[in-house]
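According to Swiss-Prot, the feature domain 'HTH myb-type' maps to 42-102, an assignment based on sequence analysis. In Swiss-Prot, a published mutagenesis experiment is listed as Lys70 to Ala, annotated Partly directed to one or more nuclear spots. Partly located to extra-nuclear aggregates; when associated with A-74 or A-78. Complete loss of nuclear localization; when associated with A-74 and A-78. Per Swiss-Prot, mutagenesis Thr72 to Ala is noted as: In isoform 1 and isoform 3; no effect on nuclear localization. One entry in Swiss-Prot concerns the mutagenesis experiment Thr72 to Glu. Its note says: In isoform 1; partial localization to one or more nuclear spots. In isoform 3; increased localization to nuclear spots. For the published mutagenesis Lys74 to Ala, Swiss-Prot gives the following note: Partly directed to one or more nuclear spots. Partly located to extra-nuclear aggregates; when associated with A-70 or A-78. Complete loss of nuclear localization; when associated with A-74 and A-78. In Swiss-Prot, the entry for mutagenesis Lys78 to Arg states: No effect on nuclear localization. No effect nuclear localization; when associated with R-70 and R-74. The structure shown retains the original residue. One mutagenesis experiment catalogued in Swiss-Prot, Lys78 to Ala, is accompanied by this note: Partly located to extra-nuclear aggregates; when associated with A-70 or A-74. Complete loss of nuclear localization; when associated with A-70 and A-74.
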Amino acid sequence: MYYQNQHQGKNILSSSRMHITSERHPFLRGNSPGDSGLILSTDAKPRLKWTPDLHERFIEAVNQLGGADKATPKTIMKVMGIPGLTLYHLKSHLQKYRLSKNLNGQANNSFNKIGIMTMMEEKTPDADEIQSENLSIGPQPNKNSPIGEALQMQIEVQRRLHEQLEVQRHLQLRIEAQGKYLQSVLEKAQETLGRQNLGAAGIEAAKVQLSELVSKVSAEYPNSSFLEPKELQNLCSQQMQTNYPPDCSLESCLTSSEGTQKNSKMLENNRLGLRTYIGDSTSEQKEIMEEPLFQRMELTWTEGLRGNPYLSTMVSEAEQRISYSERSPGRLSIGVGLHGHKSQHQQGNNEDHKLETRNRKGMDSTTELDLNTHVENYCTTRTKQFDLNGFSWN
């Protein structure tokens with residue numbers, strides 16, 4: 001029993017050793033001993049183990065064909081004539097051979113260069129140092145020439161960039177200056193528009209004041225006719241288109257109304273006992289241009305021998321005028337004169353005295369509007385005519 005168990009154990013060990021040896025040697029020789037020593041693996045895709053003898057025969061075939069660059073797997077297989085070799089085996093081995101040869105060639109070249117340099121250093125004595133320096137200095141310009149060209153190109157590029165930056169900065173400054181100029185122009189335009197708006201507002205205020213005065217006077221004297229501001233504006237536009245220079249002021253509108261409504265005014269003047277002065281318009285315009293002072297119209301309301309003959313036409317004093325008119329509604333006179341001339345003020349007072357004497361004689365029932373009372377003294381003094389070109393609201 002013991003002998004049998006020992007024998008079985010030996011068999012198991014021997015079988016295990018055989019299995020290990022078979023695993024350790026995966027490449028097996030061909031079936032026949034005359035296969036030229038090819039060792040193939042037992043895989044599904046068998047691989048060839050290149051032995052030194054097989055590799056030498058491969059190198060001989062490659063050299064016969066003219067080198068690794070000219071040799072091909074088919075020609076190598078024909079030259080070698082070993083059965084069992086395939087194109088797959090030869091192709092992979094040829095690629096490896098070419099790579100190794102190129103690497104060896106590069107390494108040999110480097111080794112050769114190093115060896116030559118060491119030999120040159122060993123052979124150069126002290127007497128030949130000048131020649132060696134000349135030889136070393138000679139090829140330096142060729143080596144440094146690409147570097148110098150690159151530096152010059154870089155310097156040129158930097159110079160051009162600097163010029164472009166200068167041009168851009170100059171353009172930026174010009175753009176900023178142009179923007180400031182446009183801003184100043186816009187500010188000036190806004191200021192002028194604001195002034196024009198203020199002027200229009202003043203004209204509107206003057207129109208409102210005039211309409212209030214007309215309404216109050218027309219309420220007291222319904223027989224007397226006054227022009228509305230709209231009619232005055234229409235007459236002003238007609239006057240600008242026909243005869244007079246372009247003046248959109250309220251005074252020019254009032255003066256233009258006399259020429260356009262002459263016939264209707266004649267009837268009204270005859271009915272109210274109004275006396276008008278018929279003069280030359282050109283002479284009137286010349287006198288207006290020659291006069292440097294500012295003319296103003298003053299409405300005067302007189303009561304007997306008392307009262308101020310010249311009152312301003314502000315809206316705040318309208319009530320005072322109405323109170324005077326209520327006391328003496330039959331004594332209405334309009335005096336036109338220049339401020340600063342005492343003689344003209346005295347003449348206006350004389351006119352008021354004349355009107356009072358006429359009213360005492362029996363003319364109190366009618367309203368007399370005297371527009372020009374100094375016709376007889378035209379040669380000695382300046383004529384006083386109903387001219388509203390110098391009229392303004394203060």
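Note: Cβ is positioned from N, Cα and C throughout, glycine not excepted.
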Lys70 (mutagenesis position) in three-state DSSP notation: coil
The domain 'HTH myb-type' (42-102) [mean pLDDT, rounded to integer]: 82
Spatial neighbours of Lys70 (mutagenesis position) that are distant in sequence (at least 6 apart) but have CB under 8 A: none
Cβ atoms near Thr72 (mutagenesis position) (within 10 Å, other residues, all chains): 13
Other C-beta atoms that fall within 10 angstroms of the C-beta of Lys78 (mutagenesis position): 11
Cα-Cα distance linking Thr72 (mutagenesis position) and Lys78 (mutagenesis position), given in Å to the nearest integer: 10
For Lys74 (mutagenesis position), the number of other Cβ atoms found within 10 Å of its own Cβ: 11
